[in-house]
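Accompanying notes for the structure given below.
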Amino acid sequence: MVARRKGERVVRKNEVENVQQRACANRRERQRTKELNDAFTLLRKLIPSMPSDKMSKIHTLRIATDYISFLDEMQKNGCKLYGHSIFDEKRGYNLQSAFNMWRGNNGYTPIAGPSQLPPLQSAHIPPPAPSSIPPHCLMPQPWYQTCPPPKQEFHELCPISTPNPNSNPNQLTPIHWQ
């Protein structure tokens, strides 16, 4: 039996506690990083981007900032870009194309650095009143989605043919699109 000194035992106990604390801290940091990455993934899905955009975290934040400025301008101008409505009779509101055009005309580029971004006019910009923003301007619009024209009824989008009384009820009636 080897005799141990009192101090030696305390050192080993402290080492075990340190290892456990480090493991807990690492676990918390991994969880925090995962939550942050999940939030960026969601943000990347919500903001429109161009295929040439490198969607790093900082670039994602820059595009999100640009998109907020764009939506604010759309709200102030009644969903008009440079005096023209962004509503298309066939495709609805195409925020993706309008945002890309706005970004290009305002000098925002995928590689813009902090020195190239326009300065803020004021430190505090109050949010617009929720009732003053048209609902169709608030909906996030990924590149593959467009809004239907306002007040267009579902039956106009999906016409239903009237059944022929002489036809077999088990037979499908073709739909004739207008």
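Placed from the backbone N, Cα and C atoms, the Cβ positions cover glycine too.
Keep in mind the model shows the original residues, not the substituted ones.
The domain 'bHLH' annotation in Swiss-Prot covers 20-71 and is backed by sequence analysis. Here the domain 'bHLH' (20-71) is broken down by DSSP into helix, strand and coil counts: 42 helix, 0 strand, 10 coil.
Quoted from Swiss-Prot, the note on mutagenesis experiment Arg28 to Gly is: Impaired vulval muscles development.
For Arg28 to Leu, Swiss-Prot lists a mutagenesis experiment annotated as follows: No effect on vulval muscles development. Decreased brood size. Applying an 8 A CB threshold to same-chain residues 6 or more apart, the list for Arg28 (mutagenesis position) is empty.
Record note (Swiss-Prot), mutagenesis Arg28 to Trp: Impaired vulval muscles development. The unchanged residue is displayed.
A 10 Å cutoff on Cβ-Cβ distances gives Glu29 (mutagenesis position) a total of 10 other Cβ atoms nearby, all chains included. Per Swiss-Prot, mutagenesis Glu29 to Ala is noted as: Dominant negative effect on function in transcription regulation and mesodermal cells fate specification. Delayed development. Impaired vulval and non-striated enteric muscles development.
Swiss-Prot gives this note for the published mutagenesis Glu29 to Gly: Dominant negative effect on function in transcription regulation and mesodermal cells fate specification. Impaired vulval and non-striated enteric muscles development.
In Swiss-Prot, a mutagenesis experiment is listed as Glu29 to Asp, annotated with the note Dominant negative effect on function in transcription regulation and mesodermal cells fate specification. Delayed development. Impaired vulval and non-striated enteric muscles development.
Looking at Swiss-Prot, you'll find the mutagenesis Glu29 to Lys noted as follows: Dominant negative effect on function in transcription regulation and mesodermal cells fate specification. Delayed development. Impaired vulval and non-striated enteric muscles development.
Swiss-Prot documents Glu29 to Gln as a published mutagenesis change and attaches the note Dominant negative effect on function in transcription regulation and mesodermal cells fate specification. Impaired vulval muscles development.
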